[in-house]
Amino acid sequence: MEGKNKFNTYVVSFDYPSSYSSVFLRLRSLMYDMNFSSIVADEYGIPRQLNENSFAITTSLAASEIEDLIRLKCLDLPDIDFDLNIMTVDDYFRQFYK
């Protein structure tokens, strides 16, 4: 049986109260340390800057595994409560430009 690695590009968006803005600077650094990016190519291959609360990654992980990884890494941050939305890059741009 031949194994295939299927890679997908996901965009992770955070939603948090504005009072957490200083903590978000640490979160942003953490995301970059985990190889997330703030720029991603759209379906036409054009690089696009994501909004300030969004990050992209190309990975073989499933969306649920990405969320688990982020929440695990965030345990070192101060006790914050944030919503996390993970979608494929195509879904992100469809939602963003509709």
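Any Cβ shown, glycine's included, is placed from N, Cα and C.
Unsubstituted: the structure retains its original residues.
Take the CB of PHE14 (mutagenesis position) and look out to 10 A: across all protein chains shown you find 20 other CB atoms. According to DSSP, PHE14 (mutagenesis position) is assigned to a strand segment. Listed in Swiss-Prot is the mutagenesis experiment PHE14 to Ala, annotated as follows: Still digests ghoT RNA.
Listed in Swiss-Prot is the mutagenesis experiment ASP15 to Ala, annotated as follows: Still digests ghoT RNA. Counting every protein chain shown, the number of other Cβ atoms lying within 10 Å of the Cβ of ASP15 (mutagenesis position) is 9.
Among the mutagenesis entries in Swiss-Prot is LEU25 to Ile, noted as: Protein becomes toxic upon overexpression. Becomes classic type II TA toxin protein, increased cell persistence to ampicillin; when associated with L-31. According to its DSSP assignment, LEU25 (mutagenesis position) is helical. Spatially close to LEU25 (mutagenesis position) yet at least six residues away along the chain is no residue at all, judged by Cβ distances under 8 angstroms.
Listed in Swiss-Prot is the mutagenesis experiment ARG26 to Ala, annotated as follows: Slightly impaired digestion of ghoT RNA.
For ARG28 to Ala, Swiss-Prot lists a mutagenesis experiment annotated as follows: Reduced digestion of ghoT RNA, less efficient neutralization of GhoT in vivo. Around ARG28 (mutagenesis position), no same-chain residue six or more apart in sequence has its CB under 8 Å from its CB.
A C-beta separation below 8 Å, combined with a sequence spacing of at least six in one chain, links MET31 (mutagenesis position) to VAL12, PHE55, ILE70. In this structure, MET31 (mutagenesis position) is part of a helix by DSSP. According to Swiss-Prot, the mutagenesis experiment MET31 to Leu carries the following note: Protein becomes toxic upon overexpression. Becomes classic type II TA toxin protein, increased cell persistence to ampicillin; when associated with I-25.
In the three-state DSSP assignment, the secondary structure recorded for PHE55 (mutagenesis position) is strand. In the structure as shown, the Cβ atom of PHE55 (mutagenesis position) sits within 10 Å of 25 other Cβ atoms. Quoted from Swiss-Prot, the note on the mutagenesis of PHE55 to Ala is: Reduced digestion of ghoT RNA.
When the alpha carbons of ASP15 (mutagenesis position) and ARG26 (mutagenesis position) are compared, the span between them is 15 angstrom.
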